[in-house]
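One structure is given here, and the rest of the page talks about it.
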Amino acid sequence: MSKFDTSALEAFVRHIPQNYKGPGGVVAVVKDGEVVLQHAWGFADLRTRTPMTLDTRMPICSVSKQFTCAVLLDAVGEPELLDDALEAYLDKFEDERPAVRDLCNNQSGLRDYWALSVLCGADPEGVFLPAQAQSLLRRLKTTHFEPGSHYSYCNGNFRILADLIEAHTGRTLVDILSERIFAPAGMKRAELISDTALFDECTGYEGDTVRGFLPATNRIQWMGDAGICASLNDMIAWEQFIDATRDDESGLYRRLSGPQTFKDGVAAPYGFGLNLHETGGKRLTGHGGALRGWRCQRWHCADERLSTIAMFNFEGGASEVAFKLMNIALGVSSSEVSRVEADSAWFGSWLDDETGLVLSLEDAGHGRMKARFGTSPEMMDVVSANEARSAVTTIRRDGETIELVRASENLRLSMKRVKGEAKHDIIGRYHSDELDADLLLVSEGGAIYGAFEGFLGKSDMYPLYSVGSDVWLLPVQRSMDAPSPGEWKLVFRRDDKGEITGLSVGCWLARGVEYRRVQP
């Protein structure tokens, strides 16, 4: 690493309120176990005019996952010790069951339970109880890929871990975290507060400077996948604990942050609640977190004993800020990609028959395309006539076929262009046997709308948009968790007579949920 330059970090931080507009936030940089930069700005609550401080607690959301895995390693031991308990937990399973290690590494193939809550009729601002979480997870019978073969983000993995840990130890996760993680690390005010409705020390905001900022409503109860609330000072203490134990081969963070592989031996991007990343040739470990009204991110570079943290009480770019702080501290500069103009033959929708996933491409100008495939849009650089890349995805076009590669997910898809005109004979009621949930499709004035119904309630009506013959998109931009699943892909099946018999409903988080038609 080049000479550490705090002035460049300070200059970047001074402009955060201007470049990332929102109510407030905090950032920090820790080097060699010492705080070299910490800053708070804005307000924890706009109405009460409560300032944001270094000691203001905020939900750290999915950053909690590494702490759940830390408890597993510290209070239980190796993940394999809970494999029998997981088999009993997933007692309705028909496919190959994942192992507990697969849960820790997001290789289980289980569909994300927050995404599935949408299919079960959940109200985005509704109450979600622990019993409902278990009911949803325990009804699962299948995975959307063979465990250990790919990466797919799944909050339910860590919710199940929490349940298994509590059952094994006979203690609450609240108590174990406090005793075995927070106290040794000096995280004085960190606490697992499972009920998001009970946290009122800081307000998270939806919106932006165009629509305005409004307090976000959250009423879910979660544990394992999220739920910890902590201040910047608490998170600094965690980074200092990591640094202080760096030379201990049995140290907790060293065990959490080791390299992981898929079952075929290929390096994996995630392990024990940590993203395993690289920048400027340096290995990073960390995680982001999101809930309606909140965003946060931490990164750690063990080789340089360097950590960055960003926490916002609005839906801004905390992940981008923490990553930029890391790059500035490491002296890594960004390079401009050489681009060519996108040929119109790229544009449109492309379907992978096996997964039911759809890639939608549109021109974004200046040699870029906007791609919709995962939970949020990606900007792709068109690097040649038949190849485009984003940070996580590479696509190559050969006539009417696109090869999509996400190397970090061990995923390679062959996608065909979606053609033809959509028929409107899809209206009716469809049933998922696995979820015991329905999808209702209706036509109003020639427009098609869909609604989900299940044990969590009945959803609003959502408009459907056709992209070709028997392939429709159903956008859902608000859900109990954040970010939302995005576009649900609906791929219909017909019999030999051309009659609709059912469909596959899926998104990146929850692929290929099968429905059969029960009522035209």
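Glycine too: its Cβ is placed from the backbone N, Cα and C atoms.
Substitutions noted, but not modelled.
Residues or ranges marked as active site, nucleophile by Swiss-Prot: Ser62. Counting only same-chain residues six or more apart in sequence, the Cβ atoms lying under 8 angstroms from the Cβ of Ser62 (mutagenesis position) belong to Asn155, Asp225, Ala226, His287, Gly288, Gly289, Ala290.
Mapped onto three states, the DSSP output places Lys65 (mutagenesis position) in helix. The active site, proton donor/acceptor annotation in Swiss-Prot covers Lys65 and is backed by a curator's inference.
Here the Cβ of Asp481 (substrate binding site) has 27 other Cβ atoms within 10 Å, regardless of which shown protein chain they belong to. Summarising the annotation, Swiss-Prot assigns substrate binding site to Asp481.
Where Swiss-Prot documents Met58 to Phe as a mutagenesis experiment, the accompanying text is: No effect on enzymatic activity. In the three-state DSSP assignment, the secondary structure recorded for Met58 (mutagenesis position) is strand.
Record note (Swiss-Prot), mutagenesis Cys61 to Ser: Alters sensitivity to p-chloromercuribenzoate. The unchanged residue is displayed. The Cβ neighbour count for Cys61 (mutagenesis position), using a 10 Å radius and every protein chain shown, is 26.
A mutagenesis experiment is reported in Swiss-Prot for this position, Ser62 to Gly, and the note states: Abolishes enzymatic activity.
Among the mutagenesis results in Swiss-Prot, Lys65 to Asn has the note: Abolishes enzymatic activity. The residue drawn here is the original one.
Quoted from Swiss-Prot, the note attached to the mutagenesis of Cys69 to Ser states: No effect on enzymatic activity.
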Spatial neighbours, same chain, of Met58 (mutagenesis position) - Cβ under 8 Å, 6+ residues apart: Cys202, Gly204, Cys229, Ala230, Ser231, Trp294, Cys296, Met311, Asn313
Cα distance (Å, whole number) from Asp481 (substrate binding site) to Cys61 (mutagenesis position): 10
Under 8 Å by Cβ from Lys65 (mutagenesis position), counting only residues of that chain that are 6 or more apart: Phe158, Gly224, Asp225, Ala226, Gly273, Leu274, His287
Spatial separation of Asp481 (substrate binding site) from Cys69 (mutagenesis position) - C-alpha basis, Å: 21
